Amino acid sequence: MKATFQVPSITCNHCVDKIEKFVGEIEGVSFIDVSVEKKSVVVEFDAPATQDLIKEALLDAGQEVV
């Protein structure tokens, strides 16, 4: 499964690193693409990962998800 999250609070590479760390810890996540320019995060994943778990990880990383 693939999901795109709009994350307007992404401003720098530190944000990218933190997002990759938090989302990458979720079992089932196979790909993460964070774009500072587009302020988006694209995640490819399989169970047990879910969109809700990914959104929670983004929030835990200090990001706003819309």
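Numbers here mean position along the shown chain, with the first residue as 1.
Positions of Cβ are set from backbone N, Cα and C atoms, glycine also.
Counting every protein chain shown, 9 other Cβ atoms lie within 10 Å of the Cβ of C12 (Cu cation binding site). A coil conformation is recorded for C12 (Cu cation binding site) in the three-state DSSP classification, outside any helix or strand. According to Swiss-Prot, the feature Cu cation binding site maps to C12, C15, an assignment based on sequence analysis.
Taken from Swiss-Prot, the feature domain 'HMA' covers 1-66.
Natural variation at this site is recorded by Swiss-Prot as A3 to V, annotated: In strain: A68, NCTC 11638 and NCTC 11639. In the three-state DSSP reading, A3 (variant position) counts as strand. Taking all protein chains in view, 14 other C-beta atoms sit within 10 angstroms of the C-beta of A3 (variant position).
Natural sequence variation is annotated in Swiss-Prot for N13 to D, with the remark: In strain: NCTC 11638. Around N13 (variant position), the same-chain residues six or more apart in sequence whose CB sits under 8 Å from its CB are V36, listed in sequence order.
According to Swiss-Prot, the natural variant N13 to S carries the annotation: In strain: NCTC 11639.
Listed in Swiss-Prot is the natural variant V34 to A, annotated as follows: In strain: A68, NCTC 11638 and NCTC 11639. In the three-state DSSP assignment, the secondary structure recorded for V34 (variant position) is strand. There are 23 other CB atoms within 10 A of the CB of V34 (variant position), with all protein chains counted.
Quoted from Swiss-Prot, the note attached to the natural variant S35 to N states: In strain: NCTC 11639. For S35 (variant position), other Cβ atoms within 10 Å of its Cβ number 13.
V66 to I appears in Swiss-Prot as a known natural variant, with the remark: In strain: A68, NCTC 11638 and NCTC 11639. Around V66 (variant position), taking its Cβ as the centre, 8 other Cβ atoms fall within 10 Å, counting all chains. DSSP gives V66 (variant position) a coil state; it is part of no helix or strand.
The separation of C12 (Cu cation binding site) from V66 (variant position), Cα to Cα, is 18 Å. A Cα-Cα distance of 19 Å separates A3 (variant position) from C15 (Cu cation binding site).
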